[in-house]
Each structure stands twice: as structure tokens, then as C-alpha cells.
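Okay, structure first, notes after.
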Amino acid sequence: MAAVLNAERLEVSVDGLTLSPDPEERPGAEGAPLLPPPLPPPSPPGSGRGPGASGEQPEPGEAAAGGAAEEARRLEQRWGFGLEELYGLALRFFKEKDGKAFHPTYEEKLKLVALHKQVLMGPYNPDTCPEVGFFDVLGNDRRREWAALGNMSKEDAMVEFVKLLNRCCHLFSTYVASHKIEKEEQEKKRKEEEERRRREEEERERLQKEEEKRRREEEERLRREEEERRRIEEERLRLEQQKQQIMAALNSQTAVQFQQYAAQQYPGNYEQQQILIRQLQEQHYQQYMQQLYQVQLAQQQAALQKQQEVVVAGSSLPTSSKVNATVPSNMMSVNGQAKTHTDSSEKELEPEAAEEALENGPKESLPVIAAPSMWTRPQIKDFKEKIQQDADSVITVGRGEVVTVRVPTHEEGSYLFWEFATDNYDIGFGVYFEWTDSPNTAVSVHVSESSDDDEEEEENIGCEEKAKKNANKPLLDEIVPVYRRDCHEEVYAGSHQYPGRGVYLLKFDNSYSLWRSKSVYYRVYYTR
């Protein structure tokens, strides 16, 4: 504490607070004594002035404490700050604005300093406070004002400090309001920042969950794809193994004939022979699988038809049907004559059937016919140029005609081979085997009209004559059904193992074409 005493001004600085008397109370005024008035005797505890500017006595005991708490709540509701925070604002305003924004009186400054001491150090205690000199007027005034507060609590002192400062300067309310706005703005920003962080955290958690979900879905998709790929690979290996087994079985049956055919096509060229053999084996396998699928489809259709006809399953079959049922299923007979002749009178045909069985043997004794092998090759131009050198190997099939090339089996042969091609258009082709012992081994060509003409001729004769005529015809088995072949694009070839002695019938069917004749380049030969 520092004190300055002169004729014009008296100032006291306590803890950063400057106290100076009002001009009208300066010691240099006219008639005023040069020395300060003597200090009054100390009043007993509790007999000092109250904390208010009007000198009201404080409320004793618990009533005073309760009143201070209630006053603190009212201040907080009014100013928007807690008591501690509001007192801090008031103290800072007093230190910053004293002598600038407002000019409190000498007594008001003494009271404000005393209240600040009461808040900071508690009630005045003469035993702990140092003595003040007799001539220290301001020190004595300050101590007297502090002692007058008595046992005022810290909260009451802060309340009185705020209320007194508000009475001294009307700018204090504006100062607090600006800080309140700033506080609210900071609180708003804090809440916005917390909300932003909360949203960012939620968004981050959501993205993490989505990423985890996508990762799990991707892992599941990869797992399913891997399982599917493994299953497909296993299926491919199984089919490949099955294919190798089937091809090995088929190749063991056709090795000799394919080798002979390749040797004839490329004599002395082993590499080309092996390439051709592999092509023939692959085509033979594809043809075998196609026939196998057709047989399975036919079996399924037959089973379905059998289920549909279960209502008539109890009807008895004719004797002729029972005989025909014993024929092996892999022998597809197209001997329509034999079928027609069984549908006729049974008594009338018994002697002829017995005679046929004595001469040719029973039908069931016929050997099983092996499946044919068929393939194609693209060298159609070279093939036709080679065939044109032999005029007998080029035949013309007129429009609506069917040309049959009869090729008897050879005593020294085991397999029959055929090759054919056309110029610009396709043609029907099929192979049949006629069970007849022909003494002539020469190849012959027979031209006939459409097969419909033969059927019309058979319809014009009686049943008895037709039965006799059909009975005299030899048995006929279908080796390759007649289908239209794209032989104008590539060479069609095939082979078949002799089922026995007989005649092969190679049919070139142009009955469907009413306007064009077809030139056929063909070649047939046998191998052992």
C-alpha cells in the first residue's frame, strides 16, 4: 500500500485499486484541517454498518446465509452468470474502467475495496493485520470500512460488490450483457462443435459399418465364386476323365479302320496321319455322345408314353408282337414288309415264316449291328478334283429322284468306308444294310423316284399280294438314317463294321428338290 498526502490530492493504491477523495472533501479545501480526523473507537463485533450503501444492519445467523443464497440465485437469473463468474466480471470491470469509463466517490471506492478484501481474506482480524500509522488517513478509513463488514460471508460480500458496482456505473450492466452474449455465442459454438463432432463420429461409425458390411459381402461373394469355380473345375475334370474313358473305349474299336483310312489319305506322311486320326476320333466321340443323348431322350419319351398308356396295359398282345419284342433293342429294323406281313392273317403266314426261318435262320439269330462312325473334313476342293478323274465316281441325282448305290460286302473286307460331296447344294444321305448273299461283288447304281411312289404302288395291290411280295424281300436294317447333309461345304465320310454278308445301300435322296439336279462325288472302299 502506498499513500501520498499533499495540499491538492490524496490517493491510496491497494492491490491495484486506486482510492482518492472527492474534490469537495480534499484536505486543501477552505476551512478543512490539514490532518485527518482521529479514528473512531473500534466498534464491537456485529455492531458495524451493514453491507449496503444506506448502512442497513446485516441479518444475523442463518437468515443472513439464506438471504445471500437467494440473492445469488436472483442475480444469476438476472445476469445469466453464476455468482463467482459474475463477481469476476465485476472485479475486472472495476480494475479496467475506474477513472476511465466511470468515477466512483471516495466512500464507494473504500466500500468496494473493503468488500474485495472480505471476499479475498475473510472478516477483518486485527491480530493478523499490521498496524496502521496515525497519519495514514486512507489506511485507517480502509481498515475501518473493512472492520465494519463484520462477519459477512464471502457470498454476501460478492453480492454486495456487484450491486454496489452496478449502482455506481450504469455501463456495468452493458458490460455484463456483452459478456453474456459472448458467452452464449461461445456456448453455441461449443454445442455446434460438439454436434459436428458427434455427427462426424456417427458418420465415421456408419462408414465403418458399411465398409465392414461391404467387406463381408465381398468375402462372401469371393467365397461363393471360389466354390463355384472349384465345382466347375471338378465337374470339368470329371467330364474330361469320363470323355477320356469313353474315347479310349471308342478308339480301341476304331483304331484299325481309322489307321487304314489315314494311311490311304496321306500315304507315307505319319504326322498328317496322326492329325487326321485325332480329328476322326474326336468326331467319332461327338457323334457317339449325340446318339447317346438321343437314345436317352427316346427312353424318357417312351417311359412317359408308357405311363400315359397304363390304362390299356392289361390288353393282351398278339403272338406276332410278342415275337417281334424279342428282337434286340439296338437293331433298328426298317423292314416294313416284315411288319406288314405280321399284321396280316396269322394262319396264312405261318408256312412262309417257317420256310424263311429254315432258309435264313430266325431273326433273333442275326448279329448285333455296330454303330457307324461319321466325320467331316474341309478339303472338299481337293477331294472333288481327285474324284473327277474317275467318271464312274460322279453321279447325277435328278430332281425328285433317289439314287441308291449298292455295295456288296467283300470276302476279304471287315469295314466299309464312304466319302461324298456335292457342288453347290445339300442332299439327303443314309446307309442301309440288306441281309442278302449277293454273288456279285461289283458296285452298282440304281435310280428310283421318290419313296412315296413305292408306297402308292403297294396301296394299289391287295393285302394278300402285298404280303407275298414283302415276304420275298430280304431283311433291311438302317445303319445311318437319311438326313440332309451340308456336303457342298465339306466332305462327309464314314465307316461301318460288317455285320455279316450282305449289301450296303447308300441312298442319295433328292426327292425334296423339285427344280434342281445334284452332282454327287463319292468313293467307297473296304478295309480289313
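Glycine too: its Cβ is placed from the backbone N, Cα and C atoms.
The noted changes are left out; the structure has the residues it started with.
Just so it is clear, the model here is predicted, and its values are computed rather than measured.
Positions annotated as domain 'ACB' by Swiss-Prot, on the basis of sequence analysis: 83-174. A mutagenesis experiment is reported in Swiss-Prot for this position, K243 to A, and the note states: No effect on PI4KB- and TBC1D22B-binding. Quoted from Swiss-Prot, the note on mutagenesis experiment Q244 to A is: No effect on PI4KB- and TBC1D22B-binding. Listed in Swiss-Prot as a mutagenesis experiment, I246 to A is described as follows: Partial loss of PI4KB- and TBC1D22B-binding. As a published mutagenesis entry, Q257 to A appears in Swiss-Prot alongside the note: Partial loss of PI4KB- and TBC1D22B-binding. The note that Swiss-Prot attaches to the published mutagenesis F258 to A is: Differential effect on PI4KB- and TBC1D22B-binding, with PI4KB-binding being much more affected than TBC1D22B-binding. Annotation of the published mutagenesis Y266 to A in Swiss-Prot: No loss of interaction with PI4KB; the original residue is retained in the structure shown. Annotation of the mutagenesis experiment H284 to A in Swiss-Prot: Almost complete loss of PI4KB- and TBC1D22B-binding. Looking at Swiss-Prot, the entry for mutagenesis of Y285 to A says: Differential loss of PI4KB- and TBC1D22B-binding, with PI4KB-binding being much more affected than TBC1D22B-binding. Swiss-Prot gives this note for the published mutagenesis Y288 to A: Almost complete loss of PI4KB- and TBC1D22B-binding. Feature annotation from Swiss-Prot assigns domain 'GOLD' to 384-526; the stated evidence is sequence analysis. One entry in Swiss-Prot concerns the mutagenesis experiment S511 to A. Its note says: Partial loss of PI4KB- and TBC1D22B-binding. Here Swiss-Prot describes Y525 to A as a published mutagenesis experiment; the accompanying note says: No effect on interaction with PI4KB but loss of interaction with Kobuviral (Aichi) 3A protein. Loss of ability to sensitize PI4KB activation by Kobuviral (Aichi) 3A protein.
Secondary structure at Y285 (mutagenesis position), as computed by DSSP, is helix. Of all the mutagenesis positions in the list Q257, H284, Y525, the shortest Cα-Cα distance to I246 (mutagenesis position) is found for H284. Here the mutagenesis positions are F258, Y525, and the one ringed by the most other CB atoms within 10 angstroms is F258. Under DSSP, residues within the domain 'ACB' (83-174) fall into helix, strand and coil as 62 helix, 2 strand, 28 coil. In the domain 'GOLD' (384-526), the DSSP tally of helix, strand and coil residues is 26 helix, 67 strand, 50 coil.
Separating the Cα atoms of Y285 (mutagenesis position) and Y525 (mutagenesis position) is a whole-number distance of 23 Å. For Y525 (mutagenesis position), the spatially nearest entry among the mutagenesis positions K243, F258, H284, S511 is F258, judged by CA separation.
In this structure, the CA atom of Y288 (mutagenesis position) is 11 Å away from the CA atom of K243 (mutagenesis position). Each residue contributes its Cα atom, and for Q244 (mutagenesis position) and S511 (mutagenesis position) those atoms are 41 Å apart. Remark: H284 (mutagenesis position) has L250, T254, S373, M374, W375 as non-local neighbours, by Cβ distance under 8 Å and separation of at least 6 in sequence. Nearest in space to S511 (mutagenesis position), taking C-alpha to C-alpha distance over the mutagenesis positions K243, Q257, Y266, is Q257.
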